Amino acid sequence: MMSWKFGKKFKEGGFLSGKHHSSNNNSPSDTSRSTTPTPGNPHPEDAVKPPVPRSGMLKIRVTAAKGLSLPQGVSVPAPVQEALTTHPTLASRIATSPPTAIVKAAGANRDSLQRRQVWWLPYLVLEFDKNEVLVDALGGDLASPVWMYSATFDVSRISEISATVYLRTREPHAEGREKSNGEGEGEDMGNSDLCLGSIRFTPNLDSLRVTDDWVTVQGGGGSGSINVQVSFKPASGQILTIDSFELLKVIGKGSFGKVMQVRKRDTLRIYALKTIRKAHIVSRSEVTHTLAERTVLAQVNCPFIVPLKFSFQSKEKLYLVLAFINGGELFHHLQREGKFNETRSRFYSAQLLLALEHLHSFNVIYRDLKPENILLDYAGNIALCDFGLCKLNMSNSDTTNTFCGTPEYLAPELLSGHGYTKCVDWWTLGVLLYEMLTGLPPFYDENTNEMYRKILTEPLRFPDGVRSEARSLLTGLLNRDPRQRLGVNGAQDIKNHPFFAKHINFTKLWNKQIQPPFKPAVASAIDTSNFDEEFTNEVPLDSVVDDSHLSQTVQQQFEGFSWSVSPLGESVGRY
């Protein structure tokens with residue numbers, strides 16, 4: 001299967017070019033930058049409960065806030081204070097003009113330009129089930145910004161609504177180049193922006209009434225409330241097809257198909273659409289892996305895993321509709337920077353630990369952890385993708401012998417053919433952490449056979465910059481005996497290691513209450529600047545497939561693949 005970018009191995013690129021990583025030695029604060037909601041129940045211990053299927057459209061309108069304040073001990077940034085002094089009446093004048101918050105065709109650019117005139121007022125990141133919208137203020141003041149913004153989200157399961165308020169510390173560099181949906185390009189979110197607090201709640205999808213509440217802000221400055229109006233419209237049994245989407249950009253390609261950025265025509269939400277040609281996966285005996293990916297994605301209920309929104313099919317193709325995570329692959333950032341500092345490496349590996357723990361709770365082994373399969377969201381949190389190599393129905397005592405994965409990350413028990421368990425994922429977590437800290441996997445060699453020999457026999461060595469706690473953790477994760485490997489008794493043993501225990505509150509991390517140490521440069525929900533131009537410059541087309549004459553028996557293998565927006569959460573089709 002494929003992630004969102006294919007074919008380029010980092011060992012052939014920037015890691016060997018001598019580029020240095022940018023230092024960032026600040027520990028993450030306990031102030032949430034992310035607004036990604038935890039679907040369903042936000043508590044890790046209850047995460048084995050699959051998401052409750054629901055379908056329809058959720059309209060969220062955020063009007064304004066009141067009583068917001070800066071975090072204790074933080075003063076108004078100088079550029080913001082200067083803007084307030086220079087333009088004392090602009091914000092209030094714009095706020096009193098007729099709101100154009102519901103962005104539609106003719107008024108889209110005017111709405112966006114109005115918002116950009118008052119960049120110094122708090123902006124909002126609104127999110128539902130990993131679909132994110134950045135909303136600049138129309139007017140008001142620092143304590144009481146006015147947004148008057150509405151957005152419609154697709155509902156495929158019960159999830160939380162979250163909204164986080166930030167204050168820029170400087171004016172965005174780029175002039176807003178307007179998009180057709182009213183979202184401008186520019187440096188909208190800065191890594192130094194101040195979090196003023198957030199709200200999180202689960203909407204009542206059993207009621208058809210509009211709720212209108214002032215929700216108390218948590219974190220940040222610790223004061224104030226935000227007015228949110230919510231209404232839900234159940235689905236009417238519509239069947240999804242490729243015509244339900246506007247194709248925007250190609251963001252990845254593979255032998256089985258491609259991944260495109262798309263906009264759903266009715267709600268205008270942005271998604272990643274993965275297309276898979278049936279004939280290719282049938283000819284390569286990959287049907288089981290493909291169906292496993294769909295099964296896992298429909299089950300997961302974790303804030304660090306890309307959720308499946310819908311799936312549907314035609315006679316020739318399968319389609320997976322996923323949340324579009326546009327901060328780029330970890331591969332992209334690691335290749336550019338060479339390596340990460342310990343704080344950043346710890347943050348990513350801790351979130352991955354929670355994602356793998358969640359998969360293991362469903363008796364699923366991931367088996368393909370690597371930087372290419374890890375995405376960064378708007379705010380800098382990770383999102384694990386590409387579940388084509390997952391192995392299902394693996395209890396703690398079960399073993400499997402399938403030889404699969406990426407050479408640099410293969411565990412010794414897999415290479416030796418003795419069978420392996422869930423512990424194989426802890427080995428790959430160790431390899432990834434080592435690579436983030438040093439720039440290369442621990443046993444890397446350009447000759448694959450020599451690399452396999454090193455994985456099986458070479459002593460584990462560390463560069464001088466790797467500190468003692470990290471060395472201890474890596475030694476435990478990279479134990480060649482899976483029966484002695486750290487994590488053999490469960491993820492909690494890894495969480496308890498000083499490398500994590502001294503620095504990470506895993507409950508806060510699960511609830512997105514720890515600010516990521518890095519935020520990718522993302523201008524808007526449709527920004528694809530973090531993806532390879534080799535793909536994004538290609539014209540997005542759902543290419544015609546020659547009639548493959550798949551028999552009815554073969555087509556029956558794909559029954560149950562479709563998962564869409566009918567009242568029962570299923571879009572059923574036979575071909």
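A Cβ is built for glycine as well, from the same backbone N, Cα and C atoms used for every other residue.
Original residues only.
Residues or ranges marked as domain 'Protein kinase' by Swiss-Prot: 245-500.
Neighbours of Ile251 (ATP binding site), defined as other CB atoms within 10 A of its CB across all chains, total 25. Under the heading ATP binding site, Swiss-Prot lists Ile251, Gly252, Lys253, Gly254, Ser255, Phe256, Gly257, Lys258, Val259, Lys274.
In Swiss-Prot, the entry for mutagenesis Lys274 to Ala states: Sensitive to fluconazole (cell wall stress inducer). The structure shown retains the original residue. Secondary structure at Lys274 (mutagenesis position), as computed by DSSP, is strand. All protein chains considered, the CB of Lys274 (mutagenesis position) has 28 other CB atoms within 10 Å.
According to DSSP, Asp368 (active site, proton acceptor) sits in a coil region rather than a helix or strand. The active site, proton acceptor annotation in Swiss-Prot covers Asp368 and is backed by sequence analysis.
Asp386 (mutagenesis position) is surrounded by 23 other CB atoms, counting those within 10 A of its CB over all protein chains shown. In the three-state DSSP classification, Asp386 (mutagenesis position) falls within coil. Under its mutagenesis entries, Swiss-Prot includes Asp386 to Ala with the note: Sensitive to fluconazole (cell wall stress inducer).
According to Swiss-Prot, the mutagenesis experiment Thr402 to Ala carries this note: Decreases YPK1 protein level, sensitive to fluconazole (cell wall stress inducer).
Annotated domain 'AGC-kinase C-terminal' per Swiss-Prot: 502-573, in sequence order, evidence recorded as sequence analysis.
Record note (Swiss-Prot), mutagenesis Ser543 to Ala: Sensitive to fluconazole (cell wall stress inducer). The unchanged residue is displayed.
Under its mutagenesis entries, Swiss-Prot includes Ser562 to Ala with the note: Decreases YPK1 protein level.
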Ile251 (ATP binding site) versus recorded positions Lys274, Asp368, Asp386 - nearest by Cα: Lys274
Cα proximity to Val259 (ATP binding site), best match among recorded positions Lys274, Asp368, Asp386: Lys274
Densest Cβ neighbourhood among Lys253, Gly257, Val259 (binding-site residues), 10 Å radius: Val259
Residue pair Gly257 (ATP binding site), Asp368 (active site, proton acceptor) - Cα distance, angstrom, rounded: 19
Euclidean distance between Cα atoms of Asp368 (active site, proton acceptor) and Lys274 (mutagenesis position), Å: 18
